[in-house]
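*Asks:* Feature list, courtesy of Swiss-Prot:
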- ASP202: active site, proton acceptor (ACT_SITE)
- ILE73, GLY74, GLU75, GLY76, GLY77, PHE78, GLY79, CYS80, VAL81, LYS105: ATP binding site (BINDING)
- 67-356: domain 'Protein kinase' (DOMAIN)
- GLY2 to Ser: Drastic reduction of plasma membrane localization and strong increase of cytoplasmic localization (MUTAGEN)
- GLY2 to Ala: Mis-localization and impaired phosphorylation and ubiquitination upon flagellin (flg22) treatment, but conserved kinase activity and autophosphorylation (MUTAGEN)
- LYS105 to Glu: Loss of autophosphorylation (MUTAGEN)
- LYS105 to Ala: Loss of kinase activity; when associated with A-106 (MUTAGEN)
- LYS106 to Ala: Loss of kinase activity; when associated with A-105 (MUTAGEN)
- TYR150 to Phe: Loss of function in innate immunity (MUTAGEN)
- ASP202 to Ala: Abolishes kinase activity (MUTAGEN)
- LYS204 to Arg: Compromised flg22-induced ubiquitination and reduced phosphorylation (MUTAGEN)
- THR237 to Ala: Compromised flg22-induced ubiquitination (MUTAGEN)
- TYR243 to Phe: Loss of function in innate immunity (MUTAGEN)
- TYR250 to Ala: Compromised flg22-induced ubiquitination (MUTAGEN)
Amino acid sequence: MGSCFSSRVKADIFHNGKSSDLYGLSLSSRKSSSTVAAAQKTEGEILSSTPVKSFTFNELKLATRNFRPDSVIGEGGFGCVFKGWLDESTLTPTKPGTGLVIAVKKLNQEGFQGHREWLTEINYLGQLSHPNLVKLIGYCLEDEHRLLVYEFMQKGSLENHLFRRGAYFKPLPWFLRVNVALDAAKGLAFLHSDPVKVIYRDIKASNILLDADYNAKLSDFGLARDGPMGDLSYVSTRVMGTYGYAAPEYMSSGHLNARSDVYSFGVLLLEILSGKRALDHNRPAKEENLVDWARPYLTSKRKVLLIVDNRLDTQYLPEEAVRMASVAVQCLSFEPKSRPTMDQVVRALQQLQDNLGKPSQTNPVKDTKKLGFKTGTTKSSEKRFTQKPFGRHLV
């Protein structure tokens, strides 16, 4: 935990997919109703319409027991997250173990990029309210101190439950994986909806937090930005996000729109299905990138079962894995216009959840109908993999 108490700035705009953030660092939030202030979310100021509490630095010192090392529950490139306690009615510090449990993210004092993302987090999460966005309770801006205060998410990040091995982190059961995927999809669909129109830009397992009942919520809005939606796109001169998750068109040209988030969500679905990280340099070279490794298995319903996390054993029906893979395949279309909207993804995953444990009339293991990806040679620089358009029904 020593790195929490030393100066550290983000070394690169892009960070790799392997995160050590126990709390999905840059925790996160929700707020206000389904309306968003029309004011421009500037990089230089906190919007006056942001209805969250402004804490003093001393209040948060008291709430976290003076930011003691044993209060640390997560750390990352921008700082550390501490566990604390507030009185539920007054939001004033209270003794440990009583009142409202909170998570306090303390920004490292160096780095303008970190400050900008801190402001972005407040100005988005202070305006948005949805069951699948982590709640932002307040912030502190005092002298050189910048902190964010969130609701405490008891089960930590999805990353821990998918990838960590050991007695404490049991493999996430299949039905919970489906529930988490649906919750995350609902949160992302809300961000893309009218009048919100927000591009999240950093969907990944470490940014999905789980409460005591394993309800999933999106966190870390430091890279979020307004629209555009539909077929319109921004051209960004600074590509930001996480290797392994970012859409190919965004990586190659900086073109960014809501369908870029959809691609990243497809990568997340593959992680949920396989129990493997989007990018892992500890795997053999041909298996480092999850999408590239999974592509040959996603050509048919029979082969797709070979990529399912073997720790799940007999918890799932074959057609359930096929349906999740089918959603992932279509999200991962190389052509952005061929990807589904997040509303379509929500409907597909809702259907999957509603039918868990109900065998279908056909046997998908014997059915070798193509799921979508086509094999064959393409330009290596493009790494193309094509698929059928997202139709009325996924499978």
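A Cβ is built for glycine as well, from the same backbone N, Cα and C atoms used for every other residue.
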*Asks:* For TYR243 (mutagenesis position), which DSSP three-state class applies?
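*Replies:* TYR243 (mutagenesis position) sits in coil per DSSP, no helix or strand.
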*Asks:* Which of the three DSSP-derived classes (helix, strand, coil) applies to ASP202 (mutagenesis position)?
*Replies:* coil
*Asks:* Can you give me the Cα-Cα distance between TYR250 (mutagenesis position) and ILE73 (ATP binding site) in Å, rounded to a whole number?
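*Replies:* Between the alpha carbons of TYR250 (mutagenesis position) and ILE73 (ATP binding site) there are 33 Å.
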*Asks:* Could you state the CA-to-CA distance between LYS106 (mutagenesis position) and GLU75 (ATP binding site) to the nearest Å?
*Replies:* 10
*Asks:* Taking just the CA atoms, what is the gap between LYS204 (mutagenesis position) and ILE73 (ATP binding site) in Å?
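*Replies:* A Cα-Cα distance of 19 Å.
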*Asks:* When the pLDDT values for the domain 'Protein kinase' (67-356) are averaged, what is the result?
*Replies:* 91
*Asks:* So of all those mutagenesis positions, LYS105, TYR150, TYR243, which one's Cα sits nearest to ASP202 (mutagenesis position)?
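*Replies:* Smallest Cα separation from ASP202 (mutagenesis position) among LYS105, TYR150, TYR243: TYR243.
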